[in-house]
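Features as listed in Swiss-Prot:
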- GLN66 to Ala: Decreases ATPase activity (MUTAGEN)
- ASN72 to Ala: Decreases ATPase activity (MUTAGEN)
- PHE75 to Ala: Impairs ATPase flippase activity (MUTAGEN)
- VAL101 to Ala: Impairs ATPase flippase activity (MUTAGEN)
- VAL360 to Ile: Has minor effect on ATPase flippase activity (MUTAGEN)
- ASP412 to Asn: Impairs endoplasmic reticulum to plasma membrane trafficking (MUTAGEN)
- ASP412, LYS413, THR414, GLU501, PHE543, LYS566, ARG597, THR677, GLY678, ASP679, ARG792, LYS798, ASN822, ASP823: ATP binding site (BINDING)
- ASP412, THR414, ASP819, ASP823: Mg(2+) binding site (BINDING)
- ASP412: active site, 4-aspartylphosphate intermediate (ACT_SITE)
- SER1116 to Ala: Impairs sorting to endosomal compartments in response to ca(2+) signaling (MUTAGEN)
- LEU1121 to Ala: Impairs sorting to endosomal compartments in response to ca(2+) signaling (MUTAGEN)
- LEU1122 to Ala: Has no effect on sorting to endosomal compartments in response to ca(2+) signaling (MUTAGEN)
- SER1126 to Ala: Decreases sorting to endosomal compartments in response to ca(2+) signaling (MUTAGEN)
Amino acid sequence: MQMVPSLPPASECAGEEKRVGTRTVFVGNHPVSETEAYIAQRFCDNRIVSSKYTLWNFLPKNLFEQFRRIANFYFLIIFLVQVTVDTPTSPVTSGLPLFFVITVTAIKQGYEDCLRHRADNEVNKSTVYIIENAKRVRKESEKIKVGDVVEVQADETFPCDLILLSSCTTDGTCYVTTASLDGESNCKTHYAVRDTIALCTAESIDTLRAAIECEQPQPDLYKFVGRINIYSNSLEAVARSLGPENLLLKGATLKNTEKIYGVAVYTGMETKMALNYQGKSQKRSAVEKSINAFLIVYLFILLTKAAVCTTLKYVWQSTPYNDEPWYNQKTQKERETLKVLKMFTDFLSFMVLFNFIIPVSMYVTVEMQKFLGSFFISWDKDFYDEEINEGALVNTSDLNEELGQVDYVFTDKTGTLTENSMEFIECCIDGHKYKGVTQEVDGLSQTDGTLTYFDKVDKNREELFLRALCLCHTVEIKTNDAVDGATESAELTYISSSPDEIALVKGAKRYGFTFLGNRNGYMRVENQRKEIEEYELLHTLNFDAVRRRMSVIVKTQEGDILLFCKGADSAVFPRVQNHEIELTKVHVERNAMDGYRTLCVAFKEIAPDDYERINRQLIEAKMALQDREEKMEKVFDDIETNMNLIGATAVEDKLQDQAAETIEALHAAGLKVWVLTGDKMETAKSTCYACRLFQTNTELLELTTKTIEESERKEDRLHELLIEYRKKLLHEFPKSTRSFKKAWTEHQEYGLIIDGSTLSLILNSSQDSSSNNYKSIFLQICMKCTAVLCCRMAPLQKAQIVRMVKNLKGSPITLSIGDGANDVSMILESHVGIGIKGKEGRQAARNSDYSVPKFKHLKKLLLAHGHLYYVRIAHLVQYFFYKNLCFILPQFLYQFFCGFSQQPLYDAAYLTMYNICFTSLPILAYSLLEQHINIDTLTSDPRLYMKISGNAMLQLGPFLYWTFLAAFEGTVFFFGTYFLFQTASLEENGKVYGNWTFGTIVFTVLVFTVTLKLALDTRFWTWINHFVIWGSLAFYVFFSFFWGGIIWPFLKQQRMYFVFAQMLSSVSTWLAIILLIFISLFPEILLIVLKNVRRRSARRNLSCRRASDSLSARPSVRPLLLRTFSDESNVL
């Protein structure tokens, strides 16, 4: 009996990814021998827990997570200082805003977690049927244990990860959809091992005695390694290998199959679906980094203000009679307090007084803006694709503004730039090109050059080639007829994860060889004579991105064993006899230059003795539980040698609609586009010309195997080419200007082509003096090229390219877009990852930050949505710091007139409500709805994108502009009111207002000015903007009347009683408020007027030039200010 390996403690059961070793699962939880003791297994139960909190740990855990944010922790410290130290303001002023922010966030997270709890309970309490003692037993899903045999009916979801034992079909197959896991809606076929196919009843399945050895849980949906040991009465184990085709994943749905039986191998939080709950590594946008930098600057300003006021307080008190009057002598405790300690206490008090310069509510507003703003992408009807009946999807809202800051775009070719809708065009057999089909069934239409004729070229070779196309694939067949087997009259539907394979099978069908499907391990083919041929499928050597080929080993009805192989020319040519290559190579290169996807086809006969050895090696490799993939790859390499080349195929993959226009727009926007593909150079190069990545006047620089192999020493030749190309580019671009994007149109354009083997040579070059800087020189060349094509790239090489560019000086923002599993690595590596909802599965879309149906949607996503998102959030950030500096500066200036006594200028209610109620909604509405430029203009004039690149609106210049504007306005608020107070004319009875009235006037001017400033900046008015802007001002007035019109019993001092009403009873106060608001906004209004005059003048000159010039010219690009202040017409 096989013993259960040592298990981790129960606390480590869920979500552990870094486990080593294997686990043993006993089918039905029965021992394999009745005579030996059964050791109970310890695995996780089948409960799914996607929630973060429980009822008892929600409060401490949520608070801990929220106070890890620096701003929240800072305000907590301020609040504690107010509670413990005698500060000038009430703890409520900082405690209430902090409480509001914490409460809103906690409610949001608690509600989301409540929904997760509800969803978990629906899954955990669902009904399942377990086979126990040959009977169907009804249980709740959460009570499934590892080893239980589960019965699943049609259209039901698998409750855990199961190994398929049997199904209602005679061949032990079942159809599954995994739409809830990876978004793929097409049916996939899964298989049971042949020894358990017949066990299709509860009674028979209960007699099975077997043990499954498999890897520990890991999150990859497409990988599984295991074996099943089946014990007969003689206790002789029969071992069968298990792979992903035998594993039914939790969350997938059974389709077109009445029922199946499977044994649970992974349950609960160890299922692949649960392990995939964990999010991808957190990506931070450039705006977030700018916010942190601004916080540091304003924290420095805060500390400086507190230090200055503390110092000046003691300087002022050092003057005789300034410290204390004779009637207010110090107490004994105050006299005994150390002066240093008193100074430190005063310093803390000033920090509390000025702490509102740090915007605590900004984080909440930014989060709401990102979350709500992401819906505009999902709601955009232009992203809807009728073919797949889907639109765009936002997987993360944290990177919306990053879409407006992209410098480099890395794109896949197949399925991204092209349709991935393959059509068989032609083939080449033994160096002869065949195109089209004749009415004769005994020959193909052969064309060489311009001459078209029919020739009986070795009939056996033709049929061998077509049989290879019909047999060497993983295509599955679905017939609309439910009769026994496919017939000529039945309508065949081919299903495969690879559109190439479907195109080849359909191409063979055009020439008279029809693939009829796989039944009980036999592949059935109808030949040109309408005869049914059967081939026993012995082994499938699956395709992978490293090998770039796939093979099958079949046995004919005559008993011959054949290996058919198809793959890229670079993967097949080295494995066939050299004298067979040249004729076929000519056609392959010609087809590649025409933009077709090419595959080479080869075969070899395997002697029975050789097959016995091969079969033994394959079984041993498939049975391995450790390093199975590496062992199988080694066996595949040994098998796929000394083959005979038959021919090659050419498949057309049409360019996607508007792909060329999209790339042109990206180039015009200043973005550098790189194509990273696994295709051969000629095919990719042709596609790049077709999609206008390369222009006719683009000079191409090649770093490929072909150019490197001109020399005996590859590294020497590589070094020569790198130096040559760098000199040429440095001569063309003598200075590395900051605006190198504009230089593209002023100099000769260059494009670079590099293949995977040359890239490996660059990255892994020997560390001698001549080659240790290959990478640096290569990057210098790349930066000077307008476009780069990387062909023959492995998935990891794509990620290496992205990582190299990310680490360039200046940290350019990278975006990767692709549609297949081989693009996932570069999508995860880049700053922004975009997945195409393509025909090669949804792995790319599932691992991306955003997913769109087509490549053409990238244009609007970046040029319109990205532009607007960046402008909105950049304005939001600058505005928050601006309005808080306006808020605090009068408080700071007031200390010079109150003996630095820490006397607040504003009432505590105003301190509390300023950021929460009076000024928060207008900027939130602006940051969601603002369109400073029309969307059609943004997409039609890509050059506008360059105006905001490089995080332009959050650089030092705009930051200083907003800071000085706030300083100017804050000074006007305070000193304007102060000088108006010099006369007694503000009140009719000649009395002068008190300090609370003074502060209320300043605060009123402040609220109206910062709100009207936002109104001046708004270019796109909606009813929501009107409501929140004028509504906020009305609410402030109403609140002030309400707050000052009632004697509140919970207040010790009624400071504000009747202050606001008395203030507005004076006509002079009204005039003063209006005058100060106008003076504060006058620079803004003046700038608007000047910009409008300049705009009208520019339009008039442009009209004159157009009238005098017969050639149509594009409209000049209107410069976008580094702040969002408008030179467009204003509704206001």
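Start at 1 and count along the chain as shown; that gives each residue its number.
Placed from the backbone N, Cα and C atoms, the Cβ positions cover glycine too.
This is the original sequence, none of the listed changes applied.
Feature map: Swiss-Prot annotations on the structure.
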{"residue": "GLN66", "record": "mutagenesis position", "CB count, 10 Å": "18"}
{"residue": "ASN72", "record": "mutagenesis position", "CB count, 10 Å": "20"}
{"residue": "PHE75", "record": "mutagenesis position", "CB count, 10 Å": "23"}
{"residue": "ASP412", "record": "mutagenesis position", "CB count, 10 Å": "30"}
{"residue": "THR414", "record": "ATP binding site", "CB count, 10 Å": "27"}
{"residue": "PHE543", "record": "ATP binding site", "CB count, 10 Å": "20"}
{"residue": "ARG597", "record": "ATP binding site", "CB count, 10 Å": "25"}
{"residue": "GLY678", "record": "ATP binding site", "CB count, 10 Å": "23"}
{"residue": "ARG792", "record": "ATP binding site", "CB count, 10 Å": "22"}
{"residue": "ASP819", "record": "Mg(2+) binding site", "CB count, 10 Å": "31"}
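Classification of PHE75 (mutagenesis position) by DSSP places it within a helix. Using CA atoms as reference points, the binding-site residues THR414, PHE543, ARG597, ARG792, ASP819 were checked against ASN72 (mutagenesis position), and the closest is ASP819. When the Cα atoms are compared, ARG792 (ATP binding site) and ASP819 (Mg(2+) binding site) turn out to be 17 Å apart. Annotated pair PHE543 (ATP binding site) and ASP823 (Mg(2+) binding site), C-alpha to C-alpha distance, rounded: 16 Å. In the three-state DSSP scheme, ARG597 (ATP binding site) falls into the strand class. Rounded to a whole number, the C-alpha distance linking VAL360 (mutagenesis position) with VAL101 (mutagenesis position) is 8 angstrom. Among the recorded positions listed (VAL101, ASP412, THR414, GLY678), ASP412 has its Cα nearest to the Cα of ASP823 (Mg(2+) binding site).
Here the candidates are the recorded positions PHE75, VAL101, ASP819, and by Cα distance the one nearest GLY678 (ATP binding site) turns out to be ASP819.
The shortest Cα-Cα distance from GLN66 (mutagenesis position) to any of the recorded positions (PHE75, VAL101, ASP412, ARG597, ASN822) is found for VAL101.
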